[in-house]
Each structure stands twice: as structure tokens, then as C-alpha cells.
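Engineer: Under the heading domain 'Radical SAM core', Swiss-Prot lists 69-289, citing sequence analysis as support. For CYS83 to Ala, Swiss-Prot lists a mutagenesis experiment annotated as follows: Loss of ability to assemble an Fe-S cluster and significant decrease in protein stability. Summarising the annotation, Swiss-Prot assigns [4Fe-4S] cluster binding site to CYS83, CYS87, CYS90. Per Swiss-Prot, mutagenesis CYS87 to Ala is noted as: Loss of ability to assemble an Fe-S cluster and significant decrease in protein stability. Looking at Swiss-Prot, the entry for mutagenesis of CYS90 to Ala says: Loss of ability to assemble an Fe-S cluster and significant decrease in protein stability. Under the heading of mutagenesis, Swiss-Prot lists LYS197 to Arg and annotates it as follows: Loss of acetylation. LYS206 to Arg appears in Swiss-Prot as a mutagenesis experiment; the accompanying note says: Loss of Lys-6-linked ubiquitination. Annotation of the published mutagenesis LYS358 to Ala in Swiss-Prot: Complete loss of antiviral activity against Zika virus; the original residue is retained in the structure shown.
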Amino acid sequence: MWVLTPAAFAGKLLSVFRQPLSSLWRSLVPLFCWLRATFWLLATKRRKQQLVLRGPDETKEEEEDPPLPTTPTSVNYHFTRQCNYKCGFCFHTAKTSFVLPLEEAKRGLLLLKEAGMEKINFSGGEPFLQDRGEYLGKLVRFCKVELRLPSVSIVSNGSLIRERWFQNYGEYLDILAISCDSFDEEVNVLIGRGQGKKNHVENLQKLRRWCRDYRVAFKINSVINRFNVEEDMTEQIKALNPVRWKVFQCLLIEGENCGEDALREAERFVIGDEEFERFLERHKEVSCLVPESNQKMKDSYLILDEYMRFLNCRKGRKDPSKSILDVGVEEAIKFSGFDEKMFLKRGGKYIWSKADLKLDW
């Protein structure tokens, strides 16, 4: 018998099993393909589950959309702190006499328009005090004619407004809001809304007529405090028929009407939440009433001071940003403390153009 070498023996053995092994491999190939596909699908499913469980806070920064900048839809521009009244609870007092040059104020208003502003509200202080209302009138006309803002409004105590102002600028103004805290003249004097022999309530009625004559929507603002919280104003408000009656709860702001550096001491005017709610309940039949508690006031207004700085009131004081004239609107508004959700919740966005109000003049 022939004796085979190891190499020859291995070759002979391979030739014997080649066909069976080939057949076995062909039968196993589909199984291997199926197993590979199955494991790939399982791994993919596991990765997706892990992404879901991670949540939005654990996603990669590069996959997150950056937060959208706040849009200054409605801005309150307190261009002056000077006033001819001495309301005891005033929360924007005469701490400076500064007023921007007219062209600088216009530049700032243009920046706000470019950032998305739709409504501008001019306030103070008393806005009609500067240049006998001419400074204000020119800003009103600029905002309506050149910036084409849907809404231009003013908040005033009404004591310095003359009919000639309506003749010159009334067509450019959408809403005039007059501050009136009481229909009892003695209470007005006690609060600080008095000026010699002038009657605040009689002047209010005259302004209502002018607004009707010159097609300006009429609004009333009232601050509810210790001296008027028990008053019933239902009949008087209904007779004046404003488009809105804003009812504010007396608010303390450190450095303005309370604290060491304050020019007012408003603590004696403050009322509790329950007292404020009782006042609202007493006037629930007044359809134009728009209530605003302290919390809504602090967080839901974009307030611009005389230097065009946004004021953050969230901590019970006014912390200013840098001026929009220096850093732009998008950067300054980051420090405004503005709560857009609260702004919408309190009804901050409403029909505010007199063209859309469809009033019966």
C-alpha cells in the first residue's frame, strides 16, 4: 500500500469533502444574510429609542435651533420723566430732566420699526409738557406717516392738551388714554391729580368730546389704590364709553415710589389682591374693563426710558439695559425682562388701529 505524505493526504481529503462542503455553504449563505439584516435593524431601532429617551436638553448643540429674538411688537416709550402732577403712587418719577434730541428719538423709533414694532405708546412723566406738545406731535406724525405704524397712542393726565394739538396732529393718533383714578374731585386732589382750580373730571369730559370730533379712540387708565378702592365708577365709565378702561393695581417699584432713593412714598396707597378683586367684581358689568394685576404689569410691558433703554421690572425695581441707540434693539431687548406669553395672556395684542376699530364717530 502506498504511504501518502501529509500534504498529499490533506489534498486527497479535501477532494473527497469538496462537494458536500460546497453544498453546505450554498445552503448557509441565505441564513447568514438574514441574520446580518436582522441585527442591523435591531441596532437601528435601539439607536432611535436612545435618541427619544435623551430628550431635548441632551441633544447636541449644533442640532438645536437658536432661540428667536424677542420682537418688540408693542413698546411704551417714556421719553420724559417731567410732570406737572404729583401723584403719590407714580412709578416713573422725575429723577432726570433729560429728553433726547428729536432726530435721535426718531432714529431709535426707526430701529424699533425695523425690529418688528407695530404699536408705539408715548408716555411720561407728562408727554405734553415738552415744548407744549410739539415734540410729541412731531413724533406721532413721524410714526404714522414715515414709519407707517398700525397704532400710535399716548398716555397723558390730560391737563395740558389743547384743541389746537388735535387740529395739527389728531389725524395721526390712534388712541388717547387719559389717566383718571376717581370721579370724586376731592379724591383726585388727595391722590395728587390736582392743579389749582382746574377740575380733572370736567377736563376729562372735554377731552372725550375732542376725541370724538377729531376721530381719535378714547381710553381711560385708572390706578386702584387705598383712596379709590371702594368707589363705584360704573355709571361714569359707561357714560364716557371709552374703547378700553385699563384698571391697574397700585404697584411699588423700588427707587421710584418706595425705598431710599425714591421720590414718592407709595406704601400708603397699596391695596391687597382681594381688595383689587372686589373692585373688579363691582365693575364686572363694564364691558370695556381690562384689569391688570401687579404681576402682569411687571413682566408684560416693554418699557423704554428717556435714554431709550429697556427697563426690567421683574425684581421690583427698574434695571436698565444699554440704549438701543448704542447696541441695537436685538441686543438691548435681551435684558428687558419681557414675558411675551404674559403680554398675550393679558390681552396686550388687540385691535389698536382706529382704522380697524370701526367706531361710531
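Every residue gets a Cβ built from N, Cα and C, even glycine.
Original residues only: the substitutions mentioned are not part of this model.
Could you place these features in context, so I can see how deep they sit and what lies close by?
Structural biologist: Of all Cβ atoms in the shown protein chains, 19 besides its own fall within 10 Å of the Cβ of CYS83 (mutagenesis position).
According to DSSP, CYS87 (mutagenesis position) sits in a coil region rather than a helix or strand. Other Cβ atoms within 10 Å of the Cβ of CYS87 (mutagenesis position), summed over all protein chains shown, number 22.
Around CYS90 (mutagenesis position), the C-beta neighbours below 8 angstroms that are at least 6 residues distant in the chain are CYS83, GLY192, GLU256, ASN257, ARG264, ALA266.
For LYS206 (mutagenesis position), no same-chain residue that is 6 or more apart in sequence has a Cβ closer than 8 Å to its Cβ. Reduced to three states, the DSSP call for LYS206 (mutagenesis position) is helix.
Its Cβ placed at the centre, LYS358 (mutagenesis position) has 8 other Cβ atoms within 10 Å.
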Engineer: Quick one: which residues besides CYS83, CYS87, CYS90 have a Cβ within 8 Å of the [4Fe-4S] cluster site's Cβ centroid, in sequence order?
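Structural biologist: Neighbours found: TYR85, LYS86, PHE89, HIS92, THR93, GLY125, ASN157, GLY192, ARG264.
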Engineer: Taking only the residues in the domain 'Radical SAM core' (69-289), give me the average pLDDT of this model.
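Structural biologist: Average per-residue pLDDT within the domain 'Radical SAM core' (69-289): 95.
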Engineer: Rounded to a whole number, how many Å is the Cα of LYS358 (mutagenesis position) away from the Cα of CYS87 (mutagenesis position)?
Structural biologist: 34
Engineer: Reduce the DSSP letter at LYS358 (mutagenesis position) to three states and note it down.
Structural biologist: coil
